[in-house]
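S.K.: First the structure, which I've put down as structure tokens, then a few questions once you've had a look.
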Amino acid sequence: MVKLTAELIEQAAQYTNAVRDRELDLRGYKIPVIENLGATLDQFDAIDFSDNEIRKLDGFPLLRRLKTLLVNNNRICRIGEGLDQALPCLTELILTNNSLVELGDLDPLASLKSLTYLSILRNPVTNKKHYRLYVIYKVPQVRVLDFQKVKLKERQEAEKMFKGKRGAQLAKDIARRSKTFNPGAGLPTDKKKGGPSPGDVEAIKNAIANASTLAEVERLKGLLQSGQIPGRERRSGPTDDGEEEMEEDTVTNGS
């Protein structure tokens, strides 16, 4: 594992990404802890922490400029409190393929008032009953969850399910948090799927080349790594078209 030092930050790749944001690439260093980001001098719109060994999402200084945080393919099982104080303008958070287990572990995301684009795909918590409705209720500012637009019908269903004393009790009952944090403990892993055919790989690469947002690029890369093909992956939310979120012209999900 590699300690995230000021020297590493200075040496890491820095570039203007596909959506013209200034990005810091800290991908694949096997970093275990987020620290020393004050060395960035708040000069980046996006930071890529993909493919590291991070277990807890915290340790950020005040980064007013940061809008996009990619933390897929880590080992995150906890989300720190008070992220809104450090990341007031965060709009996109990609937590795909981590180790979040309990619905209550997602509660700290509610404080991120600018968060509109969130992915928690391939975390054990997504298998919990009422997962999607719980996140929609607890983090109502999110407009796109797991790469699916939040529908007005879903918001109404979430409000109905969790409102009032009975709803509050239901939310409390299903939202327990992980009680222990053991750095050496084993974490859930997904079974490996068969790889895609060469034609499928080429289709995904073409889709990546035509992607219009950084989050979409990361989703397609994740599909390529897991052997899934765009349009064939299992949907984690409702499959009906439903009525889309009202006030669509106010949505700012990075596209």
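Here, residue 1 is simply the first one shown, and the rest follow in order.
Cβ coordinates are placed from backbone N, Cα and C, and glycine is handled just like the others.
Note that the structure is a prediction, hence the values are computed from the model and not measured.
Copying in the features that Swiss-Prot gives for the protein in this structure:
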- Tyr15 to Asp: Results in defective spliceosome assembly (MUTAGEN)
- Arg27 to Gln: No change in spliceosome assembly (MUTAGEN)
- Thr68 to Lys: No change in spliceosome assembly (MUTAGEN)
- Asn72 to Lys: No change in spliceosome assembly (MUTAGEN)
- Glu92 to Val: Results in defective spliceosome assembly (MUTAGEN)
- 123-161: domain 'LRRCT' (DOMAIN)
- Gln148 to Arg: Results in defective spliceosome assembly (MUTAGEN)
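Quick one: how deep are these features, and who are their neighbours?
M.R.: The C-beta environment of Tyr15 (mutagenesis position), restricted to residues of the same chain at least 6 apart in sequence and closer than 8 Å, consists of Arg22, Glu23, Asp25.
Arg27 (mutagenesis position) falls within neither a helix nor a strand when secondary structure is assigned with DSSP, and so counts as coil.
Neighbour count (other Cβ atoms within 10 Å of the Cβ, all protein chains): 24 for Thr68 (mutagenesis position).
Secondary structure at Glu92 (mutagenesis position), as computed by DSSP, is strand. All protein chains shown were included, and the count of other CB atoms within 10 Å of the CB of Glu92 (mutagenesis position) stands at 26.
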S.K.: Give the mean pLDDT for the domain 'LRRCT' (123-161) on the 0 to 100 scale.
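M.R.: 96, rounded to a whole number.
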S.K.: Spatially speaking, which of the mutagenesis positions Arg27, Glu92, Gln148 is closest to Asn72 (mutagenesis position)? Use C-alpha to C-alpha, please.
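M.R.: If we rank Arg27, Glu92, Gln148 by Cα distance to Asn72 (mutagenesis position), first place goes to Arg27.
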S.K.: Of these mutagenesis positions, Asn72, Gln148, which scores lowest on Cβ atoms within 10 Å?
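M.R.: It is Gln148 that, of the mutagenesis positions Asn72, Gln148, has the fewest other Cβ atoms within 10 Å.
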